[in-house]
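*Asks:* For reference, the structure I am asking about is given below.
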Amino acid sequence: MKNATFYLLDNDTTVDGLSAVEQLVCEIAAERWRSGKRVLIACEDEKQAYRLDEALWARPAESFVPHNLAGEGPRGGAPVEIAWPQKRSSSRRDILISLRTSFADFATAFTEVVDFVPYEDSLKQLARERYKAYRVAGFNLNTATWK
């Protein structure tokens, strides 16, 4: 069964240039990697991808997350790959963490997807539309908050 989890954000605080959603993406990617999963982070654009790349490199050594931008890194990619619409590898991944504002048609290739319901009202409507699209695509839907 395919599962999609939507994390509900209760703030829109920016820290070190990262939105609340982007901060959470880094934490979830780290957690999923530590549990042995290969992760694809699908960014909205190249600028966001580079921002997340820098944030993951800036983590303390004890919480380092091996990652690369799509098309870079070792053969087959690092355990966590950061992509955007114009740049995505075909390397197999266990989990999709989607930062896309619209439903990513390639999401159906994953058995686990992480998405977000941002704090901003204008973005909540887009999240509702993605939620409906995942349901139509046959995903089991869940909502969660981060610890």
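Glycine is no exception: its Cβ is also placed from the backbone N, Cα and C atoms.
Since the structure is predicted, the reported quantities are computational estimates derived from the model, not experimental observations.
This is the feature table in Swiss-Prot:
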- PHE6 to Ala: Partially complements the AZT sensitivity of a knockout mutant (MUTAGEN)
- ALA20 to Asp: Cannot complement the AZT sensitivity of a knockout mutant (MUTAGEN)
- ASP45 to Ala: Cannot complement the AZT sensitivity of a knockout mutant (MUTAGEN)
- TRP57 to Ala: Cannot complement the AZT sensitivity of a knockout mutant, interacts with SSB, decreased interaction with HolD, no interaction with YoaA (MUTAGEN)
- TYR131 to Leu: Cannot fully complement the AZT sensitivity of the knockout mutant (MUTAGEN)
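Each of these features: where is it, how hidden is it, and who are its neighbours?
*Replies:* Cβ contacts within 10 Å of PHE6 (mutagenesis position), excluding its own Cβ and spanning all protein chains shown: 19. Annotation note: PHE6 (mutagenesis position) sits in a strand segment as assigned by DSSP.
For ALA20 (mutagenesis position), the same-chain residues that are 6 or more apart in sequence and have a Cβ closer than 8 Å to its Cβ are LEU9, ASN11, ASP12, THR13, THR14, PRO118, TYR119.
The Cβ of ASP45 (mutagenesis position) lies under 8 Å from the Cβ of TRP84, PRO85, each of which sits 6+ residues away along the same chain. Look at ASP45 (mutagenesis position): DSSP puts it in coil.
According to its DSSP assignment, TRP57 (mutagenesis position) is helical. With a cut-off of 8 Å between CB atoms and residues at least 6 apart in sequence, the same chain places nothing near TRP57 (mutagenesis position).
If you draw a 10 Å sphere around the CB of TYR131 (mutagenesis position), it holds 18 other CB atoms from the protein chains shown.
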